[in-house]
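Everything below concerns the one structure shown next.
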Amino acid sequence: MSGWARALLLAAVLVVMACLVPAATASLHAEETLTSQFAEFKQKHGRVYESAAEEAFRLSVFRENLFLARLHAAANPHATFGVTPFSDLTREEFRSRYHNGAAHFAAAQERARVPVKVEVVGAPAAVDWRARGAVTAVKDQGQCGSCWAFSAIGNVECQWFLAGHPLTNLSEQMLVSCDKTDSGCSGGLMNNAFEWIVQENNGAVYTEDSYPYASGEGISPPCTTSGHTVGATITGHVELPQDEAQIAAWLAVNGPVAVAVDASSWMTYTGGVMTSCVSEQLDHGVLLVGYNDSAAVPYWIIKNSWTTQWGEEGYIRIAKGSNQCLVKEEASSAVVGGPGPTPEPTTTTTTSAPGPSPSYFVQMSCTDAACIVGCENVTLPTGQCLLTTSGVSAIVTCGAETLTEEVFLTSTHCSGPSVRSSVPLNKCNRLLRGSVEFFCGSSSSGRLADVDRQRRHQPYHSRHRRL
């Protein structure tokens, strides 16, 4: 080989080495960063593995999940993804422990739905029930597929508070251990839970203090029926329309809503608004606590049950209006029991035309299924601005066949955005426990001459929010 050829070969080798050294250095740096992140993860979440082989496997899973986080970040420019408490779990492990309700929710999709009627007149631009003190702290379902119980109980906690009672932490363990309609740590349905509470537990929901959660390791202890304190009662539940605008309008007036979602893309979520959520099958139960339509990207606010170390202090935001994560498919809420607070006297002016004989409406609630036994009536005027116990206002009017309630979402003087709903008159409506019937009439003496079944006057309980 000539001298110039040897020189050229040497130069080529040097060039190749010059290229390889930075690449090797970068690779080494990336590996060191990964090792450092993994060590920080283990310390933060108390991970101790049984063997060196197990630790090596978990490190490889950790690496794969960081790559998955980058993929989700690329698809969701308004959200962030990274290391979470689940970063050393395979996707199958994560699914089986934290969002394993696919079979239950698939079965629910086959049943006939009877949603409440919600008319969207003009919901407020933003609602956050956390700011109104209606939501308990984020909880931890642990390695148990009990999301359905946390969703249902979270809803009851909020509804109980908004009916005028103290905010009370209630027991998920009661459902996980005792509700045999559902499957404990293997999944369940919020609607089943509501029905079990009413039909099998006399509507009673125990306090968390008297029946604490004990299934965090994936094992459900046997049901116990004594020694527990009743913290709330429910009388039934309602299903909401599969429409995000109507769900928002209902939530704005009535409070947080239990919903099912597809949570398969949530494992690496750390913050922001998800705009490209996997939306293939329902597999997880959560709680809608608010929304914001005035944001650059309108979003839902969702309370999860994966501790405050996940997401935004235990919450996630997803884009609103495009059925992200299938959020509109299974929405429901408990109907709470108890008397609720007595409404404050209203001094607002009537919105109806003046006249000597004001109109009234009667809500007759009975303990049987035929509106005959144990009936008690509530009588209030129609056409007047009534102050509600949730701090807003409403006007009730009577039509030929229906009673219509218009709730004003941001005003105590019956002005601004409102939501309107209707119920049939003179028809007994069967509930899960008991029944209810509405009547309308008028009398100058202040009693309804055309309703002869009135027993006594009590505060009216609105279908939207108790007045």
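Just so you know, the numbers here start at 1 and follow the chain as drawn.
Keep in mind that glycine also has a Cβ here, set from the backbone N, Cα and C atoms.
Just so you know, the substitutions we noted aren't modelled in this structure.
Note on Cys147 (active site): other Cβ atoms within 10 Å of its Cβ, all shown chains, come to 27. Swiss-Prot lists Cys147 (among others) with the feature active site.
Swiss-Prot lists His284 (among others) with the feature active site. Cβ neighbours of His284 (active site) (same chain, under 8 Å, six or more residues apart in sequence): Tyr98, His99, Gly101, Cys147, Ala260, Val261, Asp262, Ala263, Trp266.
Per Swiss-Prot, the feature active site maps to Asn304 (among others). Sequence-distant contacts (6 or more apart, same chain, Cβ under 8 Å) of Asn304 (active site) comprise Val138, Trp266, Val286, Trp310, Gly311, Gly314, Tyr315, Ile316.
Here Swiss-Prot notes a natural variant, Leu9 to Ser, with the remark: In clone 1800-2.
Cβ environment of Thr35 (variant position): Leu59 lie under 8 Å away, each six or more residues apart in the same chain. Following the DSSP three-state reduction, the secondary structure of Thr35 (variant position) is helix. Listed in Swiss-Prot is the natural variant Thr35 to Ala, annotated as follows: In clone 1800-2.
The annotation that Swiss-Prot gives for the naturally occurring variant Ala39 to Val reads: In clone 1800-2. Taking the Cβ of Ala39 (variant position) as reference, no residue of its chain lies under 8 Å away while being at least six apart in sequence.
Annotation note: Ser51 (variant position) sits in a coil segment as assigned by DSSP. Record note (Swiss-Prot), natural variant Ser51 to Asn: In clone 1800-4. The unchanged residue is displayed.
Asn76 (variant position) falls within neither a helix nor a strand when secondary structure is assigned with DSSP, and so counts as coil. Looking at Swiss-Prot, you'll find the natural variant Asn76 to Gly noted as follows: In clone 1800-4.
One natural variant named in Swiss-Prot is Gln109 to Gly, and its note says In clone 1800-4.
Among the sequence features in Swiss-Prot, the natural variant Ser186 to Gly is noted as follows: In clones 1800-2 and 1800-4. For Ser186 (variant position), the count of additional Cβ atoms within 10 Å of its Cβ stands at 16 [all protein chains shown].
For Ala204 to Gly, Swiss-Prot lists a natural variant annotated as follows: In strain: RA. In three-state terms derived from DSSP, Ala204 (variant position) belongs to an extended strand segment. Less than 8 angstroms from the CB of Ala204 (variant position) sit Ile197, Val230, Ala232, Thr233, each of them six or more residues away in the same chain.
Val286 (variant position) carries a strand DSSP state (E or B). Here Swiss-Prot notes a natural variant, Val286 to Leu, with the remark: In strain: RA.
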Message: If you count, for each of the variant positions Ser51, Val286, the other Cβ atoms lying within 10 Å of its Cβ, which residue has the minimum?
response: Ser51
Message: What are the sequence-distant neighbours of Asn76 (variant position), meaning same chain, six or more residues apart, C-beta distance under 8 angstroms?
response: Gly272, Val273, Met274, Thr275, Ser276, Cys277
- request: Measuring Cα to Cα, tell me the gap between Ser186 (variant position) and Ser51 (variant position) in whole angstrom.
  value: 29
Statement: Under a three-state DSSP reduction, the secondary structure at Asn304 (active site) is coil
